[in-house]
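Engineer: From Swiss-Prot, for reference:
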type    : residues               : note
BINDING : His101, His446         : Cu cation 1 binding site
BINDING : His143, His448, His499 : Cu cation 3 binding site
DOMAIN  : 55-165                 : domain 'Plastocyanin-like 1'
DOMAIN  : 227-292                : domain 'Plastocyanin-like 2'
MUTAGEN : Lys8 to Arg            : Small increase in export rate
MUTAGEN : Lys8 to Ala            : Does not slow export to the periplasm
MUTAGEN : Glu106 to Phe          : Increases oxidase activity with ABTS as substrate
MUTAGEN : Met355 to Leu          : Almost loss of oxidase activity with 2,6-DMP as substrate. Loss of the copper tolerance phenotype
MUTAGEN : Asp360 to Ala          : Strong decrease in oxidase activity with 2,6-DMP as substrate. Loss of the copper tolerance phenotype
MUTAGEN : Met441 to Leu          : Strong decrease in oxidase activity with 2,6-DMP as substrate. Affects copper incorporation into the T1 copper site
MUTAGEN : Cys500 to Ser          : Loss of cuprous oxidase activity
Amino acid sequence: MQRRDFLKYSVALGVASALPLWSRAVFAAERPTLPIPDLLTTDARNRIQLTIGAGQSTFGGKTATTWGYNGNLLGPAVKLQRGKAVTVDIYNQLTEETTLHWHGLEVPGEVDGGPQGIIPPGGKRSVTLNVDQPAATCWFHPHQHGKTGRQVAMGLAGLVVIEDDEILKLMLPKQWGIDDVPVIVQDKKFSADGQIDYQLDVMTAAVGWFGDTLLTNGAIYPQHAAPRGWLRLRLLNGCNARSLNFATSDNRPLYVIASDGGLLPEPVKVSELPVLMGERFEVLVEVNDNKPFDLVTLPVSQMGMAIAPFDKPHPVMRIQPIAISASGALPDTLSSLPALPSLEGLTVRKLQLSMDPMLDMMGMQMLMEKYGDQAMAGMDHSQMMGHMGHGNMNHMNHGGKFDFHHANKINGQAFDMNKPMFAAAKGQYERWVISGVGDMMLHPFHIHGTQFRILSENGKPPAAHRAGWKDTVKVEGNVSEVLVKFNHDAPKEHAYMAHCHLLEHEDTGMMLGFTV
């Protein structure tokens, strides 16, 4: 029996004996056990197979059609080693086209899996990934233009775990699914018959698609039996449009050890951790007593996202300590970040994100008509209208003829697959200035093919846990600056993407292609 299997059996057996009598039945019956994605490693030929298909999943007692990689919902965690090439064979068993994007990986445009990397129904695509970047938690998901939001909503997402020599020398928790736990958080909206209820319309093109049910690794409010000691959580905000703000129900601190692109120089202690759509953070939390506690998400001031039940702290998962000790530690130092180079003489690119004023107004009107003032998340409606210079929106009924599919733009242009906007020089630092001035919507801006450093975020210096390697930056009614460098080729036919990771904004034009 392998050590991991032995530990799993030990944990399972230990749960019953470690809990008081009154809570054993509760643990067994009240909540589902946190599903743990398989950790997928290469076969003898250094290959990995991913099959995209439809299946069925049960939520709240009702069965829904869902999509997954190698299963009914979500997918495995693909384990990659720095310096080792891996070929991934991707089979599409859906009845429609899809793509598979390696979010956070520094790989050439040809294998990045953007909207050009189409896999037809019944088709296959093989990509070879030569990983040369630090240990990190990344992920993979569809990037089919105009349909990314729907395909992710249906269940397509999986993790990528990159390992290197440096991280293996640290005494971090590393028993997969025991004290090293993936946590993929997504909200879903269901129809009355229990199916995933996705719409791309004026309202969702403006504020994004959101639901009233929170899933953690595909389960509603699951529980995890955690050994005593340090518990490592690999957090992914896999929501289409909802930002999250993680905390613990008993106010025990989170120690952030890694962001999108890898380890921070040292742990950063926080009481709450905002995470934007597409972002990953690794945190350690101390499980040093017998008291169960919840990982929760706190209310956020984002349009549409303060509607019940998210107007109050909402449970993500229950963590139940058991009478087994883990061996992981919280190191004082983690990694070394290179000093920022001089910014003198660098190419500066200015990207202005914009939403059609008509879309902004019509979407907001529909949101308020459906959900009331609570949908405004505490924002002053008149101030917002004034900020956008729109005046009264009650005259904005265009009978549904408004073309929202190209209403979101960058530098005045909606996405055009055949026209990259610019060419970045390979191996050269550039300073990108990304502005959201002109609307009050949240735009988590993601850049393919790189891990960058944030120079300023929404007009302020980045928080300590956001000053490491990142692939997504917050833009919300202000300006953010990032220092980027691209080490791989991305010719016109395999251009990289840069876009808002609120998926409905991306699907309706807020994306550009660029070459390297």
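Using the three backbone atoms N, Cα and C, a Cβ is placed for every residue, glycine included.
Heads up, this one's the original sequence, none of the swaps are in it.
For each listed feature, how buried is it and what is near it?
Structural biologist: Counting every protein chain shown, 24 other Cβ atoms lie within 10 Å of the Cβ of His446 (Cu cation 1 binding site).
Around the Cβ of His448 (Cu cation 3 binding site), the number of neighbouring Cβ atoms within 10 Å comes to 27.
Per DSSP, the secondary structure of the domain 'Plastocyanin-like 1' (55-165) breaks down as 11 helix, 51 strand, 49 coil.
Secondary structure of the domain 'Plastocyanin-like 2' (227-292) per DSSP, as helix, strand and coil residue counts: 0 helix, 42 strand, 24 coil.
Other Cβ atoms within 10 Å of the Cβ of Glu106 (mutagenesis position), summed over all protein chains shown, number 25.
Around Met355 (mutagenesis position), taking its Cβ as the centre, 27 other Cβ atoms fall within 10 Å, counting all chains.
According to DSSP, Asp360 (mutagenesis position) sits within a helical segment.
Met441 (mutagenesis position) carries neither a helix nor a strand DSSP state and counts as coil. Neighbour count (other Cβ atoms within 10 Å of the Cβ, all protein chains): 27 for Met441 (mutagenesis position).
Secondary structure from DSSP puts Cys500 (mutagenesis position) in a beta strand. Just so you know, the Cβ of Cys500 (mutagenesis position) picks up 30 other Cβ atoms within 10 Å once every protein chain is counted.
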Engineer: Considering only the recorded positions His101, Glu106, Met355, Asp360, Met441, His446, which fall within 10 Å of His143 (Cu cation 3 binding site) when distances are taken between Cα atoms?
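Structural biologist: So the list reads His101.
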Engineer: Which ones in the same chain are close to His499 (Cu cation 3 binding site), with CB under 8 Å and 6+ residues apart in sequence?
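Structural biologist: Residues satisfying the criterion: Ile410, Phe415, Phe445, His446, His505, Glu506, Met510, Met511, Leu512.
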Engineer: Hey, for the Cu cation 3 site built from His143, His448, His499, who else sits with CB inside 8 A of the CB center?
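Structural biologist: These residues sit around the Cu cation 3 site: His101, His103, Asp112, Gly114, Pro115, His446, Tyr496, Met497, Ala498, Glu506, Met511.
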Engineer: Which of these recorded positions is closest to Asp360 (mutagenesis position) if you go by CA atoms: His101, Glu106, Met441, Cys500?
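Structural biologist: That would be Met441, nearest by Cα distance.
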Engineer: What number of additional C-beta atoms lies within 10 angstroms of the C-beta atom of His101 (Cu cation 1 binding site)?
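Structural biologist: A 10 Å sphere around the Cβ of His101 (Cu cation 1 binding site) contains 21 other Cβ atoms.
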Engineer: Of the recorded positions His101, Glu106, Cys500, which sits closest to Met441 (mutagenesis position) by Cα distance?
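Structural biologist: The smallest Cα gap between Met441 (mutagenesis position) and any of the recorded positions is with Cys500.
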